[in-house]
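Q: Right, I'll just put the structure down here and ask away after.
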Amino acid sequence: MDSDSGEQSEGEPGTAAGPHVFSSKNLALQAQKKILSKIASKTVANMLIDDTSSEIFDELYKVTEIHTHNKKEAHKIMKDAIKVAIKIGILYRNKQFSQEEVIIVEKLRKKLNQTAMTMVSFYEVEYTFDTNVLSKLLHECKDLVHELVQRHLTPRTHGRINHVFNHFADVEFLSTLYGPHGNCRPNLKRICEGINKLLDDKIL
């Protein structure tokens with residue numbers, strides 16, 4: 001079902017958009033339409049990343065741009081993250097996963113839940129932040145995602161998975177995000193508020 005080969009180049013309109021006009025919601029809609037136009041079933045045409053997740057992605061974009069000093073790279077990372085999330089969502093909703101893969105889905109859910117709670121705890125409890133702990137959890141999530149989509153998606157999408165998780169699991173990026181006196185504290189606050197909402201709503 002993977003349709004990477006027919007995509008536009010990364011220089012498509014919108015790539016150079018600034019942090020105040022970047023919208024993960026719009027990017028998700030564009031990616032979704034492109035992916036859905038190339039698969040037989042249209043039953044997931046109403047699938048969108050929810051508003052809370054969209055807000056988290058937007059804040060991650062801003063922090064990524066601050067960390068990389070590269071608007072285009074920040075956009076590409078978030079675009080890859082959204083594409084991967086949508087493709088996995090399509091596979092799941094269309095019941096494309098085998099029984100063995102459904103077990104991996106549950107492992108991934110638990111690992112994402114653990115990672116989310118750890119992220120919030122590190123923000124809420126002073127002096128507990130440990131880059132290595134959070135980086136390890138994110139790499140474990142990455143390995144489970146690779147295992148889950150192994151027989152469904154192309155090497156190009158596996159490359160996207162690496163691109164996304166290697167960035168967010170990078171200890172220097174995590175230090176930028178959690179820096180107690182850095183510019184990203186307001187972003188981290190909004191990210192953790194969003195994560196808490198997803199946890200309360202049993203989405204994570």
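Positions of Cβ are set from backbone N, Cα and C atoms, glycine also.
Original residues only: the substitutions mentioned are not part of this model.
Features from Swiss-Prot:
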MUTAGEN   Lys33 to Gln  Reduces binding to phosphoinositide; when associated with Gln-34; Gln-38 and Gln-42
MUTAGEN   Lys34 to Gln  Reduces binding to phosphoinositide; when associated with Gln-33; Gln-38 and Gln-42
MUTAGEN   Lys38 to Gln  Reduces binding to phosphoinositide; when associated with Gln-33; Gln-34 and Gln-42
MUTAGEN   Lys42 to Gln  Reduces binding to phosphoinositide; when associated with Gln-33; Gln-34 and Gln-38
MUTAGEN   Leu60 to Trp  Reduces binding to phosphoinositide
MUTAGEN   Arg93 to Gln  Reduces binding to phosphoinositide; when associated with Gln-109
MUTAGEN   Arg109 to Gln  Reduces binding to phosphoinositide; when associated with Gln-93
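How buried are the listed features, and what sits near them?
A: For Leu60 (mutagenesis position), the same-chain residues 6+ apart in sequence whose C-beta sits under 8 angstroms from its C-beta are Met78, Ala81, Phe168, Asn187, Ile191. DSSP gives Leu60 (mutagenesis position) a helix state.
Note on Arg109 (mutagenesis position): other Cβ atoms within 10 Å of its Cβ, all shown chains, come to 13. Classification of Arg109 (mutagenesis position) by DSSP places it within a helix.
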Q: According to DSSP, which of helix, strand or coil covers Arg93 (mutagenesis position)?
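A: Arg93 (mutagenesis position) sits in a helix per DSSP.
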Q: Would you kindly give the Cα-Cα distance separating Arg109 (mutagenesis position) and Arg93 (mutagenesis position), rounded to the nearest Å?
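A: Cα-Cα, rounded: 15 Å.
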Q: Neighbour count, 10 Å Cβ-Cβ cut-off, for Arg93 (mutagenesis position): what number do you get?
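A: Here the count is 12.
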